[in-house]
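A short write-up of the structure that comes next.
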Amino acid sequence: MTVMSGENADEASAAPGHPQDGSYPRQADHDDHECCERVVINISGLRFETQLKTLAQFPNTLLGNPKKRMRYFDPLRNEYFFDRNRPSFDAILYYYQSGGRLRRPVNVPLDMFSEEIKFYELGEEAMEKFREDEGFIKEEERPLPEKEYQRQVWLLFEYPESSGPARVIAIVSVMVILISIVIFCLETLPELKDDKDFTGTIHRIDNTTVIYTSNIFTDPFFIVETLCIIWFSFELVVRFFACPSKTDFFKNIMNFIDIVAIIPYFITLGTEIAEQEGNQKGEQATSLAILRVIRLVRVFRIFKLSRHSKGLQILGQTLKASMRELGLLIFFLFIGVILFSSAVYFAEAEEAESHFSSIPDAFWWAVVSMTTVGYGDMYPVTIGGKIVGSLCAIAGVLTIALPVPVIVSNFNYFYHRETEGEEQAQLLHVSSPNLASDSDLSRRSSSTISKSEYMEIEEDMNNSIAHYRQANIRTGNCTATDQNCVNKSKLLTDV
């Protein structure tokens with residue numbers, strides 16, 4: 001190895017074998033110098049050799065920045081030593097050689113290779129490309145409010161795992177949702193059901209009919225429902241004013257479900273008040289039909305649990321990622337229903353006791369047969385109809401089985417991504433900086449070696465520099481174009 005300081009470069013150029021006539025421009029000398037410079041990298045005993053210009057393509061990385069890699073230099077062996085994973089470095093070095101292409105070796109686990117990417121500081125862009133190649137779905141960024149109190153409120157209501165009070169609020173919210181769903185179901189029991197078509201009781205006193213009309217505001221179910229709606233409204237309003245973006249707030253499907261969950265209550269309340277004030281019996285039947293439809297919307301409150309349930313979130317993400325496969329499944333079922341309903345109709349057309357009066361009437365039979373449900377309310381009686389029914393069931397099994405592996409694969413991906421430990425969580429939320437400041441480097445250096453050890457290494461390196469410079473000058477085996485220069489900001493080695 002030949003090592004020399006930048007301040008002695010002119011002296012070395014005067015030695016035998018170094019041109020002095022100026023026939024070679026300095027720029028050309030510098031280019032040849034850069035071309036011939038090589039560096040040895042030792043990865044746990046396995047030595048790699050490459051050119052410095054290859055590493056210099058990415059100056060913000062650990063190997064591409066001379067200051068960053070300086071603390072790993074071994075002056076006695078004239079190489080950089082890293083006690084890291086060997087198989088991973090093949091891909092790391094190829095990243096420099098290929099100009100930015102990163103491929104994980106098949107024998108290196110995903111989390112281990114991610115740690116190597118972070119150690120060599122390849123940057124967030126390289127990590128994102130790596131995750132994309134590995135099949136990771138890019139997660140949406142979730143910005144936080146800028147104001148401190150607004151951020152605290154947002155974390156309190158939006159992220160239950162952020163603090164203890166946030167968990168308490170999440171538990172209260174889940175309990176209120178469950179109570180609301182239980183009330184929605186219990187009020188339909190015959191023993192507790194209040195007939196909305198006639199909300200009153202008749203008593204006869206001295207040949208006089210007295211009608212006592214029940215008041216909805218005294219109904220226990222309505223009172224409990226009101227308390228639940230108060231909590232839902234409070235939670236929605238607080239999260240709206242604390243959210244970082246009002247536009248993104250309304251784009252979130254969960255917030256849309258929250259709004260839909262409370263609208264039926266206010267519509268029902270307004271309708272009841274209008275009926276009591278107007279007392280128009282002619283419009284009562286119409287309003288009751290509308291109210292029944294509106295009350296049905298309350299069942300969507302069960303989806304509010306997905307805000308606090310990882311399982312429901314995984315299911316939703318799986319369905320969202322599998323929309324193409326689900327669309328193909330529905331399309332195949334649609335084709336099968338048309339084909340087999342038509343076939344069974346014509347196969348049973350001559351049968352007097354046929355259950356299939358028309359092709360649309362046979363749609364139901366085709367659907368339940370292809371999904372292998374088979375209610376038995378409609379069935380073929382002829383031999384031809386039974387053959388069609390058998391083919392319909394077989395085709396249904398094959399049709400449903402085709403997209404299932406893709407959907408299961410998506411579910412496994414989202415499930416493992418949500419349930420794996422902190423190590424995988426760091427992989428999915430990695431944010432490695434592109435640049436490291438000198439203060440960070442000094443802190444990391446101090447944590448690696450002590451000051452006395454560093455001074456000893458520096459002294460040995462200076463002695464090595466002087467030794468190799470004198471040896472090369474005496475032998476005259478090196479020229480100015482293949483000399484290695486060492487100064488305060490740059491360390492170059494030649495092997």
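Any Cβ shown, glycine's included, is placed from N, Cα and C.
These come from Swiss-Prot:
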type    : residues      : note
MUTAGEN : Ser309 to Thr : In ADMS: Dominant negative mutation that abolishes channel activity; leads to myokymia, neuromyotonia, spontaneous epileptic seizures and premature death
MUTAGEN : Ala352 to Arg : Is not blocked by the scorpion mesomartoxin
MUTAGEN : His355 to Gln : Is not blocked by the scorpion mesomartoxin
MUTAGEN : Ser357 to Pro : Is not blocked by the scorpion mesomartoxin
MUTAGEN : Tyr379 to Val : Is blocked by the scorpion mesomartoxin, with an IC(50)=16.60 nM
VARIANT : Ile400 to Val : In RNA edited version
MUTAGEN : Arg443 to Cys : Abolishes phosphorylation by PKA; when associated with A-446
MUTAGEN : Ser446 to Ala : Abolishes phosphorylation by PKA; when associated with C-443
Spatial neighbour of Ser309 (mutagenesis position) that is closest, considering only the recorded positions Ala352, His355, Ser357, Tyr379, Ile400 and their CA atoms: Ile400
Under 8 Å by Cβ from Ser357 (mutagenesis position), same chain, sequence gap 6 or more: none
Cβ contacts of Ala352 (mutagenesis position) (under 8 Å, same chain, 6 or more positions away): none
Distance from Ile400 (variant position) back to Tyr379 (mutagenesis position), taken between C-alpha atoms, in Å: 22
Separation of alpha carbons, Ile400 (variant position) and His355 (mutagenesis position) (Å): 26
Other CB atoms, at most 10 A from the CB of Ser309 (mutagenesis position): 14
